[in-house]
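See below for the structure under consideration.
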Amino acid sequence: MEPLFPAPFWEVIYGSHLQGNLSLLSPNHSLLPPHLLLNASHGAFLPLGLKVTIVGLYLAVCVGGLLGNCLVMYVILRHTKMKTATNIYIFNLALADTLVLLTLPFQGTDILLGFWPFGNALCKTVIAIDYYNMFTSTFTLTAMSVDRYVAICHPIRALDVRTSSKAQAVNVAIWALASVVGVPVAIMGSAQVEDEEIECLVEIPTPQDYWGPVFAICIFLFSFIVPVLVISVCYSLMIRRLRGVRLLSGSREKDRNLRRITRLVLVVVAVFVGCWTPVQVFVLAQGLGVQPSSETAVAILRFCTALGYVNSCLNPILYAFLDENFKACFRKFCCASALRRDVQVSDRVRSIAKDVALACKTSETVPRPA
């Protein structure tokens with residue numbers, strides 16, 4: 001089998017030949033990752049400055065996203081009051097984002113060097129994580145939207161359905177469902193020599209003219225279109241319900257909480273869709289054989305890919321601004337960390353002062369020579 005699709009998204013949306021200019025490729029050609037894209041008119045590699053810019057963006061997203069998502073998971077695990085059904089889903093989203101952020105240094109190195117230097121095992125791992133993240137993120141956001149729908153439109157039933165234990169079970173089911181794609185692409189993925197360069201690719205079964213487009217369309221439908229449609233239906237029903245009723249729960253305080261959490265989930269979903277729509281469309285187009293025809297198009301596609309990963313570091317920021325409980329826990333964590341540093345500095349100063357005082361006292365008691 002000849003490799004058709006480069007597996008992770010930073011590779012899926014591009015294709016090129018080392019010994020020619022960019023062109024339209026039929027789906028049965030070998031597609032190479034973005035760092036091997038050639039200048040359409042000069043047959044040269046894209047500028048080093050562009051590579052460095054994208055790699056720098058990847059590293060910034062990696063560091064900021066890891067700090068934010070790890071803090072989100074810590075807060076949910078640390079505080080009992082944070083273990084609500086919605087926050088259990090948020091934990092799952094943060095976990096998926098953390099895993100994919102850990103792959104960005106490898107992806108950045110791949111782009112900068114122009115080849116995959118990390119071997120076959122890590123190639124399979126990065127491929128699997130990339131696809132797991134795509135499916136677990138969309139499935140988790142769908143579950144959060146359905147959870148919000150039940151809370152708003154069926155408040156009595158929600159008392160039995162919306163529990164943290166059931167949310168945990170849904171999270172397990174989400175990862176199991178994502179394995180339907182994650183495991184096969186990991187098996188098909190491998191580090192191969194393509195045009196004298198080592199590339200991390202996924203081998204699509206033959207006939208590739210058939211399975212290539214099928215693969216691309218299925219990924220587009222089940223990882224994006226279907227979840228977004230379900231989410232849209234849920235929020236349409238919720239908006240109609242919210243407009244038709246002044247009080248949802250009989251309590252103004254509970255009602256404010258319901259609306260606040262619903263707004264948070266809606267914003268998280270909207271940001272996700274905004275960040276991932278461009279790259280999803282380009283993935284579908286590439287799977288159908290359409291390739292970028294200029295260096296500018298290549299640059300745009302690369303930044304669209306980076307935008308998808310930027311989404312992974314935005315969620316903790318949204319929680320901090322839109323959810324009072326997360327904001328309070330984040331503030332408590334930061335204040336506690338600052339207090340611990342102050343205490344450590346104070347203890348160190350006192351220790352030094354004691355040592356100096358003891359040294360001075362010792363020098364005073366030592367008899368001077370006659």
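Yeah, the Cβs are placed from backbone N, Cα and C, and that goes for glycine too.
Cβ neighbour count for ASP110 (mutagenesis position) (all protein chains, 10 Å cutoff from its Cβ): 26. For the mutagenesis result ASP110 to Ala, the note given in Swiss-Prot is Abolishes G protein-mediated inhibition of adenylate cyclase. No effect on antagonist-mediated inhibition of G protein-mediated signaling.
Its own atom aside, the Cβ of TYR131 (mutagenesis position) has 26 Cβ atoms within 10 angstroms in the protein chains shown. Among the mutagenesis entries in Swiss-Prot is TYR131 to Ala, noted as: Impairs G protein-mediated inhibition of adenylate cyclase.
Under the DSSP three-state reduction, GLN280 (mutagenesis position) is assigned to helix. Cβ-based neighbour count (10 Å, all protein chains) for GLN280 (mutagenesis position) stands at 23. GLN280 to Ala appears in Swiss-Prot as a published mutagenesis result, with the remark: Impairs G protein-mediated inhibition of adenylate cyclase.
Here the residue is the original one, while Swiss-Prot reports the published mutagenesis SER351 to Ala with the comment No effect on ligand-mediated internalization; when associated with A-337 and A-346.
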Cα separation, TYR131 (mutagenesis position) to GLN280 (mutagenesis position) (Å, whole number): 12
Residue pair TYR131 (mutagenesis position), ASP110 (mutagenesis position) - Cα distance, angstrom, rounded: 18
